[in-house]
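J.: Below you will find the structure I want to go over with you.
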Amino acid sequence: MAQQQMTSSQKALMLELKSLQEEPVEGFRITLVDESDLYNWEVAIFGPPNTLYEGGYFKAHIKFPIDYPYSPPTFRFLTKMWHPNIYENGDVCISILHPPVDDPQSGELPSERWNPTQNVRTILLSVISLLNEPNTFSPANVDASVMFRKWRDSKGKDKEYAEIIRKQVSATKAEAEKDGVKVPTTLAEYCIKTKVPSNDNSSDLLYDDLYDDDIDDEDEEEEDADCYDDDDSGNEES
């Protein structure tokens, strides 16, 4: 099959996809929704141990714009989520996914917003951090934000928020079983980087071709993500 000319955004996404498949982020699995479409990714997120989300299997969709990485992608949970920074339709509200415009009313610094040096790896790490440490100052779900603050400020004595999350976690187990996925429940299991094999060798061929297009200057220097670090603000209280 003849290969079509790849756009700069497709080249960037191909490089990122290969990097994430070879050096995955702990707690995530990345696949393409369609092998022929680099602009739509499916993400499986495993709930971090020692948090309310422990044992959960949450699916999400990342959609990239044509001008990526100059504009940010969107990140939408497909799994029903009750969280201060997740809208009812699953869209995640987080600074790193906001366009790089100067908006004093938002309360966000320009440095907190998207810029072309960000990538999927930093998005994934930001999302998993957000799950455990919600931003209650600018919530997407006001009711969830109020409920979370009550749970946090009461040190777990107000259990309404925790009970909703546990029910959602429990509901994801059937989906994990259907997908044949073993969800990690210990820190040791969670820290294992699961490589997702490509369905064929087409991505390798495309990846190799990138170096024939004089894009060696696009090499990214990415630090390996440290494994999940517990934080008291999101840990379960007994």
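Each Cβ is built from the backbone N, Cα and C atoms, and glycine gets one as well.
Here the original residues are kept at every noted site.
Sequence annotations record features per position, and here Swiss-Prot assigns domain 'UBC core' to 8-174. Mutagenesis annotation in Swiss-Prot: C93 to S, described as Loss of function; the structure shown retains the original residue. The feature active site, glycyl thioester intermediate is assigned by Swiss-Prot to C93. Experimental mutagenesis at this site is recorded by Swiss-Prot as L97 to S, annotated: Loss of function. What Swiss-Prot notes for the published mutagenesis of D103 to A is this: Impairs polyubiquitin-chain formation. Decrease in substrate affinity and ubiquitin transfer rate for neddylated CRL2(FEM1C)-UBE2R2 complex. Decrease in substrate affinity and ubiquitin transfer rate for neddylated CRL2(FEM1C)-UBE2R2 complex; when associated with A-102. Record note (Swiss-Prot), mutagenesis S106 to A: Impairs polyubiquitin-chain formation. Decrease in substrate affinity. The unchanged residue is displayed. According to Swiss-Prot, the experimentally introduced change E112 to A is described as follows: Impairs polyubiquitin-chain formation. Decrease in substrate affinity and ubiquitin transfer rate for neddylated CRL2(FEM1C)-UBE2R2 complex. Decrease in substrate affinity and ubiquitin transfer rate for neddylated CRL2(FEM1C)-UBE2R2 complex; when associated with A-108. Per Swiss-Prot, mutagenesis R113 to A is noted as: Impairs polyubiquitin-chain formation. Decrease in substrate affinity and ubiquitin transfer rate for neddylated CRL2(FEM1C)-UBE2R2 complex.
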J.: Counting only residues 6+ away in sequence within the same chain, which have a CB under 8 Å from the CB of L97 (mutagenesis position)?
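T.: Expected: P72, P73, T74, F75, W114, I123.
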J.: Report, in whole Å, the straight Cα-to-Cα distance of E112 (mutagenesis position) from C93 (mutagenesis position).
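T.: Just about 13 Å between their Cα atoms.
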J.: Around the C-beta of C93 (mutagenesis position), how many further C-beta atoms are within 10 angstroms, looking at every protein chain?
T.: 18
J.: What is the average pLDDT across the domain 'UBC core' (8-174)?
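T.: Here the mean pLDDT over the domain 'UBC core' (8-174) amounts to 92.
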J.: Taking the mutagenesis positions one at a time (E112, R113), which has its Cβ surrounded by the most other Cβ atoms within 10 Å?
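T.: Counting every other Cβ within 10 Å of each candidate, the maximum falls on R113.
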J.: Through the lens of DSSP with three states only, how would you label L97 (mutagenesis position)?
T.: helix
